[in-house]
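Asks: Under the heading active site, phosphocysteine intermediate, Swiss-Prot lists Cys468, citing sequence analysis as support. Per Swiss-Prot, domain 'DEK-C' is recorded for 324-379. For 383-524, the entry in Swiss-Prot reads domain 'Tyrosine-protein phosphatase', with the evidence type sequence analysis. Here the residue is the original one, while Swiss-Prot reports the published mutagenesis Cys468 to Ser with the comment Abrogates phosphatase activity.
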Amino acid sequence: MALVTVQRSPSVAGSCSNSDGESEDDEGNSKGNDRSECFFAGKGTALVLALKDIPPLTQSERRLSTDSTRSSNSTQSNNSDIQLHLQSMFYLLQREDTLKMAVKLESQRSNRTRYLVIASRSCCRSGTSDRRRHRIMRHHSVKVGGSAGTKSSTSPAVPTQRQLSVEQTATEASSKCDKTADKENATAAGDNKNTSGMEESCLLGIDCNERTTIGLVVPILADTTIHLDGDGGFSVKVYEKTHIFKPVSVQAMWSALQTLHKVSKKARENNFYASGPSHDWLSSYERRIESDQSCLNEWNAMDALESRRPPSPDAIRNKPPEKEETESVIKMKLKAIMMSVDLDEVTSKYIRGRLEEILDMDLGEYKSFIDAEMLVILGQMDAPTKIFEHVYLGSEWNASNLEELQKNGVRHILNVTREIDNFFPGTFEYFNVRVYDDEKTNLLKYWDDTFRYITRAKAEGSKVLVHCKMGVSRSASVVIAYAMKAYQWEFQQALEHVKKRRSCIKPNKNFLNQLETYSGMLDAMKNKEKLQRSKSETNLKSTKDARLLPGSEPTPLIQALNQAKSKSTGEAGVTPDGEEEDGSRMHRRSIAQKSQRRMVRRSSSTSPKTQTAVVTKQQSQSMENLTPERSVAEEPKNMRFPGSNGENYSVTQNQVLHIQKHTPLSVRTRIHDLEAHRADQLPQQPVWTSLTKLITQTSHLGKSVSGSSSGNIDSRRDSSCSDVFSSQVDSVFAKDEGEKRQRRKTHSWTESLGPSGGIVLDPTPQQQKQQSNAILRPRGTRQRELPSRHASWGSGDNRCCLPQRTSSGSYYDSNRNTTAIFEGVIQDLKRSSNCNVIEGVAVAVEPIVGVGEGTVKRTKQKLEESTSLKKRCQEESQELLLEAVDAGQRRCPSLYRSASSAHSPRQRQPLRCNSEELMHTSDIENKNTTPGDHEATVVLRVQGQTLADDQRISGNVQILKQNFEAKAGVVGTGGGGGGGTAAGSGSSSTIATSVSAVAGACSANPGKKTTSHQSLPSSPVAQHANHVSAASNSNSSASNSSDSS
């Protein structure tokens, strides 16, 4: 390896001025042009030596060094031709380009020399000097122009002088800028890098024969890939084009790969791509490709070829030593012979004889091979098929027929084979899709590239030949794919069109499947373009798919604008179609919802399964029967926008839909309107309210007592409904929300009995005939009020509203039974306790209508008056009740139980009730006395468990019952002055009077032993009844003692 210095004029350090060759008289520039370049030269290799590695020398030393180098190079040129070749290469390069590397390559001809050269250019693409030059010129022009404007009135000769001065200043600034740019470029070239980081490189194929010419120009881009060939060479692939280079030595290959990887790395860093702003300076080299056709064929050679181009006429050929090479030569020669003769007049023997004469060898053993190859060539010799005006479909034969290609106006050739070479690479523009014709080939990924190639050729006014081996499978598939995308055809339509023009096509099964897939991809792209297409007038008038997609409802702002617009149209007296129907439909829906809210659904506790039961109708409705209210978002909303064609359109953020004037109602809307219409036609049905009352009726055995009770019941009922009842019921609602009351825990032993409910006590057989049936009277409807926000169950301001889950009372939680309960207050049943013997007790139900509601203020005052009475009677009633229980236990040692409870004691699950305590009839039977006894005493069980002080009474029904029973007991006690019998008071008796009767009987007969069950009263009503009965018992005992005395 030796150091070679080559004199180059113009030098690499030339300025980046225009290429018109402006002469510079500056001394520095002349010095810069007189520079040389140094290379490391080896056998077939020349590497540039960067100027930064050379120590700086003075001008005299540089001249001496250059002269000595020239003399030494002239003496060494006789021994090596590398310096001469480098010198000739410099004449081909531009003055701004740098020769990075040059390696010698192998050639098919012994007398041919080929070099692979890497040339680079430092491009000033930042535009810094141009912008600086423009800025300086503008600054000076404005500055001088301003000063000239101020002095223009003084002398007319001044503007001319100023104008000359401005031009002179601009020229000087331009020259200074050029000098600065030249210095920068010189420095960049000397450092072998660009200050802006933009260095572009390319591969040049140079042929050094009788004259030095350019045969190949390949830009080095970001997608450049380098692969080793495995045979002492390497391949470079750029923009789907592959070129093979084989250096003459291992050292040359090593030097070439090192330099090639360096420039490829810079291309990736700067992201150079094809058809980009980079490498525009290569056009000058492409215009200067002047090598011979044989040299061009060698530069564009491809690997793994089965069918190669014919050799050049001047190529020296020897007899092929092997059979494969012989067959290859036979193929090429056979084509030439068949093209030169008339196939209608000659035979196959004549063709074989001509072939033996040309090859000068006996081809007897290749007879079958020659016949088969002749048939193949005959199939390929058909003229190319014209599929479209700019697309021809042919075979290998058509691609090798130069005259035919030129006659058809073909300048672009699409080669869809791997085994066939490009026959005329310098004459036509080739695009290679190197695939085999088998079922594993993925041809689909190339169809977009082939479509762009054919489209570009059509735009340039050229025609394209698409060929493969026979023009049957691979090339036919490419043309079909192009037809589907270019003309938006379906797969079958494109296939039939191509087969109609060229009947011999037959793509393999794999290619057909890929074509069907490609058709689906094109359909998807069509829909995408249709969605992204601008909303033209035709789209606005389209009524297809004019439905709002989920999530495409109008925004709140559009809804507000729509409402404002509808209000404005309503005030103007213009009602759009369908709005009046919507208004009436909304009105009917609101009426139906109000009527549904009046239906109160209440849970209930039922009576046990006894012989007598209260049977009623269930007036509640389940939620399944209620029509759900449609949300506002489900209603169709449109932002009406009038169009120029008289139609209305809905304008949203993502779409514009046509609004039909008469849109048919949906099935859901029709069903909803029908249900609302039926709800309006339903008659007013009785609704259970909180004012329904429980009335207990009793009957006595004595005829005189029962006879006198017929008129008293009606009279007392009328009186209770007029004055006494209204005054006492008004005090029910006087409950303070913050007041804490005590309530005993109620347990009920009940069993479900359908929709019936109430308290049923088993009477004696003598009383069953006189027992009356329950009468159900519906109460008239009244306007309900909404509950107060801070109201608790039991206050007066929400007595008529629906129960809420979040209310402070326990109404909702306690109503979990499935049957209806008659909630209300117990009527005043027995006003006096004059009867000594009560034989039977029965309970019936009858609602009372026409009761006044009262106000909270009035009832509070009346409630305070009765509070003192309750507190005073509480302790006395408890003591009297305990005494009565002890006396009953002494009197009745044995109990008669029902058949169901006689066998074994049963543990009944206590069920909570929100109105009163219900007990099984087997526990309330008359079993405290002997069968022969005339006294029927019923004793309730008493339990000592109490709830917390802050436990409230749930519902206004309990409050009504408690207060009214308390008042009824007070009235009954006052009317019954001092007797133990209830003379003239009627046959009705409450549970409280029964307890008082028991207590009275026990006190009157202390010696008679009685046994009773102690039970907790069902509610504070029964508790207060205990107080009343105890007080009446004490009064009767005192009167008896006074009479006896």
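The backbone N, Cα and C atoms fix where each Cβ goes, glycine too.
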Asks: With DSSP helix as H/G/I and strand as E/B, how many residues of the domain 'Tyrosine-protein phosphatase' (383-524) fall in helix, strand and coil?
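Replies: Residue counts in helix, strand and coil order: 69 helix, 24 strand, 49 coil.
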Asks: For the domain 'DEK-C' (324-379), how many residues does DSSP put in helix, in strand and in coil?
Replies: 45 helix, 0 strand, 11 coil
Asks: Across all chains shown, how many C-beta atoms besides its own are within 10 angstroms of the C-beta of Cys468 (mutagenesis position)?
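Replies: For Cys468 (mutagenesis position), the count of other Cβ atoms within 10 Å is 27.
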Asks: Express the predicted model's confidence over the domain 'Tyrosine-protein phosphatase' (383-524) as a mean pLDDT, rounded to an integer.
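Replies: 93, rounded to a whole number.
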